[in-house]
Amino acid sequence: MQDVLGNPAGVSSAETWGSWSEKADLGLNIVIVDDQMSARTMLRHVIEDIAPELKVYDFGDPLDALSWCEAGRVDLLLLDYRMPGMDGLEFARRLRRLPSHRDIPIILITIVGDEPIRQAALEAGVIDFLVKPIRPRELRARCSNLLQLRQQSESVKQRALSLEQRLLASMNEVEERERETLSRLARAIEYRDGGTSAFLERMSHVAGLVAEQLGLSEEEVRIIEMAAPLHDMGKIAIPDSVLLKPGKLTEDEMNVMKRHPRIGYELLSGSQNRFIQVGALIALRHHERYDGSGYPDGLVGEAIPLEARIVAVADVFDALLSARPYKEAWTMDAALAYLYAQRGRLFDPRCVDALLRGRAQLEQICGQFSTASARPGV
């Protein structure tokens, strides 16, 4: 025997819902769209009998239903094909255009023999069909199955999102370790050259500021900031008698000093790490000059990699602000005036202009990473 809704005698609709519902979050929304009130009432009655926790919303006007769906969450949609104003196929097409509703299960209610309509419905995104006259037991079974699949799909999405977040956190941790390693390596070279970590931090952030003002992507700015401190890596192979000499270098000593870009490149090249790859390029080219007067290869203009042109400006700006045994620290105004005077000669005009546009941020950077031997004074 069966009850009036088609359940076997003694078996409730809640029991036919399936054991999965015992552990599932039943905050699911079912939307019914049918212009006939009697049909909506019957559908609502059957669906609410599946489980009392389900929330059912019914609409006689397809446009009202579509407006509600645009703003609300939908887990299952029952849709009549023949409705005035907008048929079920057009409704399905419009719903599928909404990014958050592209995978909602849709059941289309049709009449027997509507095979062309079925084909068009599948193309419009309909998942399943109910044929009039609707049998309550079949309606419950189809809704239960699709809701179960919907719940499982959402669970998989949440798990994937959680795994993605954990992976991103792990990648960030690895990147932070790489950043620290590169920073300490660069600081070792800077200490040997008589500088401090504040100089490196300042130069790195100035390079990032120039890159940002040039309109580079956030990722490109980050890579340049991390790679910039590696620019003088080759100085590790320069003798102290040359590197630490307080006076002017002789021609022979200058030739020795000019080896450090290639040495730095050789030390850093061949890495699979993106930051070190860019660092190798910067190490090799940061002493090239826009007019071709630089070294090691006398490259001209945009033949010099953009990363190196950016770091060339940041490096000289930082060097001018830094006190050394052979010179006093310059003020920020004097340093910027020098860079402007050399735009188009030693430096890429776009990079100099980018630094000048970021004057406010530049003052903040210099204030944050100022030292006793550097005067950012304006």
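Placed from the backbone N, Cα and C atoms, the Cβ positions cover glycine too.
Going by Swiss-Prot, these are the annotated features:
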- 29-147: domain 'Response regulatory' (DOMAIN)
- 174-371: domain 'HD-GYP' (DOMAIN)
- HIS231 to Ala: Does not affect interaction with GGDEF domain (MUTAGEN)
- ASP232 to Ala: Does not affect interaction with GGDEF domain (MUTAGEN)
- GLY294 to Ala: Decreases interaction with GGDEF domain (MUTAGEN)
- TYR295 to Ala: Decreases interaction with GGDEF domain (MUTAGEN)
- PRO296 to Ala: Decreases interaction with GGDEF domain (MUTAGEN)
Pop the Cα-Cα gap between ASP232 (mutagenesis position) and PRO296 (mutagenesis position) into the table, whole Å please.
14
Per-residue pLDDT averaged over the domain 'HD-GYP' (174-371), given as an integer
90
List the residues of the same chain that sit at least 6 positions away from GLY294 (mutagenesis position) in sequence and have their Cβ under 8 Å from its Cβ, in sequence order, or write 'none'.
HIS287, GLU288, ILE304, LEU346
Local backbone state of GLY294 (mutagenesis position), from DSSP in three classes:
coil
Whole-number Å distance between the CA of HIS231 (mutagenesis position) and the CA of TYR295 (mutagenesis position)?
14
If you count other C-beta atoms within 10 angstroms, which of the mutagenesis positions HIS231, ASP232, PRO296 is the most crowded?
HIS231
Whole-Å Cα distance, ASP232 (mutagenesis position) to TYR295 (mutagenesis position), is 14
For TYR295 (mutagenesis position), which residues in the same chain are close in space, meaning a Cβ under 8 Å from its Cβ, but six or more apart along the sequence?
LYS258, PRO261, HIS287, GLU288
For HIS231 (mutagenesis position): DSSP state (helix, strand, coil):
coil
